[in-house]
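Taken verbatim from Swiss-Prot:
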BINDING   Cys65, Cys110, Cys122, His127  Zn(2+) binding site
DOMAIN    13-137  domain 'MH1'
DOMAIN    271-465  domain 'MH2'
MUTAGEN   His80 to Ala  Exhibits impaired binding affinity to GC-BRE DNA sequence
Amino acid sequence: MTSMASLFSFTSPAVKRLLGWKQGDEEEKWAEKAVDALVKKLKKKKGAMEELEKALSSPGQPSKCVTIPRSLDGRLQVSHRKGLPHVIYCRVWRWPDLQSHHELKPLDICEFPFGSKQKEVCINPYHYKRVESPVLPPVLVPRHNEFNPQHSLLVQFRNLSHNEPHMPQNATFPDSFHQPNNAPFPLSPNSPYPPSPASSTYPNSPASSGPGSPFQLPADTPPPAYMPPDDQMAPDNSQPMDTSSNMIPQTMPSISSRDVQPVAYEEPKHWCSIVYYELNNRVGEAFHASSTSVLVDGFTDPSNNKSRFCLGLLSNVNRNSTIENTRRHIGKGVHLYYVGGEVYAECLSDSSIFVQSRNCNFHHGFHPTTVCKIPSSCSLKIFNNQEFAQLLAQSVNHGFEAVYELTKMCTIRMSFVKGWGAEYHRQDVTSTPCWIEIHLHGPLQWLDKVLTQMGSPLNPISSVS
């Protein structure tokens, strides 16, 4: 019986050789099937197998592209699981913990990178590198409050909140996002934010992906955030930073190392927490995300998976028929990625998701409260740590209130199936049947440390306008 089983589970010598370079101990059968499928494709190309073995056996040496034909949807199916080919083979031979194509970037030597949309796609794992989180420069907080109260932006912030429409504006991805680089949507005249970097700092850096989004690579990492010139910087061992940004505050006084206290960004244990709501009722406990890839879906997975928040498990005695019906349509929900200091939301549900992210809206030049519709199979960058760092570095020079206002940027609201805003009959997110609130811990903790260093506000913050 054993001999019969081994007869039907025969592995070719070529597959065995390639599996010798496999990384990690998990998913042996899946990896074997993935390699077997690849060998069948490569055997049709002269020298392809040899080139792959050369790349795997000599990681530090130059190697050529190893290509396979691109499928219609760009994905490859291995044992009932579909994935992007370069991600699959990078996972097998280099990074077993790889979660998403957002984590990979092709090397310059690669002639057939996945993102180039050519008929052939390179699967050489040594033609890709893993995206690293950029190091954010510390925020320099003045030790003494030399800021002129007349320059306070508190009035502007209050005007902005007063001028906010009763209902948020709406934008649909990707239709509303194709704006000329030199003409973003106008901000409110009282907007506390500088012009959108989508049009100024790095105009050719798309922050989102089209309907084929799971098969597109993100843009290059944007330039570092603004820092004062070297002779104004606080610690002697600080790294030199780009000072060419056109977003430098014009009224910033000259500061010396004795006058400022640097506050550094620290990556928290849990990068975010997610809270689920039905109408205006919070349901269940908060989900704390430690994995950089998190699924929020409508199913019931009792296994307590740390990278999955199953809304189907949560009960609510006040649930009405509209909520029940909406929950049935959440399906695969949304996939959240935290990669290289950026947060992406990919809609896996058959129904659209609706996102209100002030950071995303700032980048695209939308009004801060705009709600963006993300259709099924699309992904959108909803937060960028480096843009946030730029805003924080500038806000420090405008006082406590300006920094405190940035807390709104660290919370992202997202509804499933049903939208809200000017184009929908629901005016507020609390009128949607099923929605989540995402709190970004890293930026929030950074703000907290900066505010603590700044001391008390010039004008007490209150709920009274």
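Positions of Cβ are set from backbone N, Cα and C atoms, glycine also.
Where a substitution is noted, the model still shows the residue that was there originally.
Looking just at the domain 'MH2' (271-465), the mean pLDDT is 91. Helix, strand and coil residue tallies for the domain 'MH1' (13-137), in that order: 50 helix, 18 strand, 57 coil [DSSP]. On a Cα basis, His80 (mutagenesis position) lies 27 Å away from His127 (Zn(2+) binding site). The Cβ centroid of Cys65, Cys110, Cys122, His127 marks the Zn(2+) site; residues of that chain outside this set whose Cβ lies within 8 Å of it are Lys64, Val66, Thr67, Pro106, Leu107, Ile109, Glu111, Phe112, Pro113, Ile123, Asn124, Tyr128, given in sequence order. When the recorded positions His80, His127 are compared by the number of other CB atoms within 10 angstroms of each CB, His80 has the fewest. In terms of C-alpha distance, the listed binding-site residues Cys65, Cys110, Cys122 place Cys122 closest to His80 (mutagenesis position).
For the binding-site residues Cys65, Cys110, Cys122, the ranking by surrounding Cβ atoms (within 10 Å, all protein chains) places Cys122 first.
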